[in-house]
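Taking it in order: structure first as structure tokens, then the write-up.
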Amino acid sequence: MWSCGPLNSTAWAEEPLCRNLRLGLWVLSLLYLGAGVPVSLGYNALLVLANLASKNTMTMPDVYFVNMAVAGLVLTALAPAYLLGPAHSRWALWSLSSEAHVTLLILFNVASLVTMYSTALLSLDYYIERALPRTYMASVYNTRHVCGFVWGGAVLTSFSSLLFYICSHVSSRIAECARMQNTEAADAILVLIGYVVPGLAVLYALALISRIGKEDTPLDQDTSRLDPSVHRLLVATVCTQFGLWTPYYLSLGHTVLTSRGRTVEGHYLGILQVAKDLAKFLAFSSSSVTPLLYRYINKAFPGKLRRLMKKMHCGRRHCSPDPSGIQQVMAQA
């Protein structure tokens, strides 16, 4: 993946800076594949399994983190193909056919959209829970509808990439299909629906949460409200996700803005290619950072993990109910 892009034949591609940047990004990718991928697979899988094994104690934030964990597993599975395989790189260990490339692109887009949607909905639902505790909208019983909305919306938004894939095979027979091969239009849709809209939703929710936090209301004495650690987890997750995904969406936005036929000098084109590669690397790294935040900030996760291990140890045998789990269910009732 890591190269100076299409200007390998230009003078700047042979400069020491270009070679050093390529080498540095290659080392980072190897470190991520060697350490980040196992961490991401392990913690994301534990996050999903621990919450599914403790459905009775799941809260709405847990549902969104499960969605982000599943998306993280998808991103982790795609990481080796992206970080080591694109055909334009001198460092590539293998090349991808056009069909495989578009398939990976669709999966990557779906995972990124699920991550951003879940982050935005986490912020909005946290505000609802703070403003109106025990509401139906923030109820965990809406899990099926929420997951359907998040994943269904991500798939529909990525449909433009699917149309591009189909039209690349039938354009010789259907002239109108050639109009759907505009990848810049697909990128613009992803930037608008996958980044701008969730970003505005998060900013709106954080502003409302901040305003509620300054107000002293009788609801603040309600012991059934969300644990304060959830607020820290929310802020850390929002900052992490948008911090790691913003460079990637900015690179897509730049591609859209520079697709009007304007030429870019070779020197700047090389810098932009390296910046795009680094942005995609940061996007992949989000899949390993988020479950670590959940692990170390969410106070309920260690208990869920213990119950998961207990169930795995018991197997098909009947296990005695966990007292801590019963207390947590009673507290949420």
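Just so you know, glycine gets a Cβ as well, placed from its N, Cα and C.
Under its mutagenesis entries, Swiss-Prot includes Arg90 to Ala with the note: Decreased affinity for CHLSN; when associated with A-101, A-169, A-179, A-187 and A-265.
All protein chains considered, the CB of His101 (mutagenesis position) has 17 other CB atoms within 10 Å. Among the mutagenesis experiments that Swiss-Prot reports, His101 to Ala is described with the note: Decreased affinity for CHLSN; when associated with A-90, A-169, A-179, A-187 and A-265.
While the structure shown retains the original residue, Swiss-Prot records the mutagenesis experiment Arg179 to Ala with this note: Decreased affinity for CHLSN; when associated with A-90, A-101, A-169, A-187 and A-265.
Quoting Swiss-Prot on the mutagenesis of Asp187 to Ala: Decreased affinity for CHLSN; when associated with A-90, A-101, A-169, A-179 and A-265. For Asp187 (mutagenesis position), the number of other Cβ atoms no farther than 10 Å from its own Cβ, over all displayed protein chains, is 22.
In Swiss-Prot, a mutagenesis experiment is listed as Glu265 to Ala, annotated with the note Decreased affinity for CHLSN; when associated with A-90, A-101, A-169, A-179 and A-187.
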Pairwise CA distance, Asp187 (mutagenesis position) versus His101 (mutagenesis position), rounded so that it is a whole Å: 15
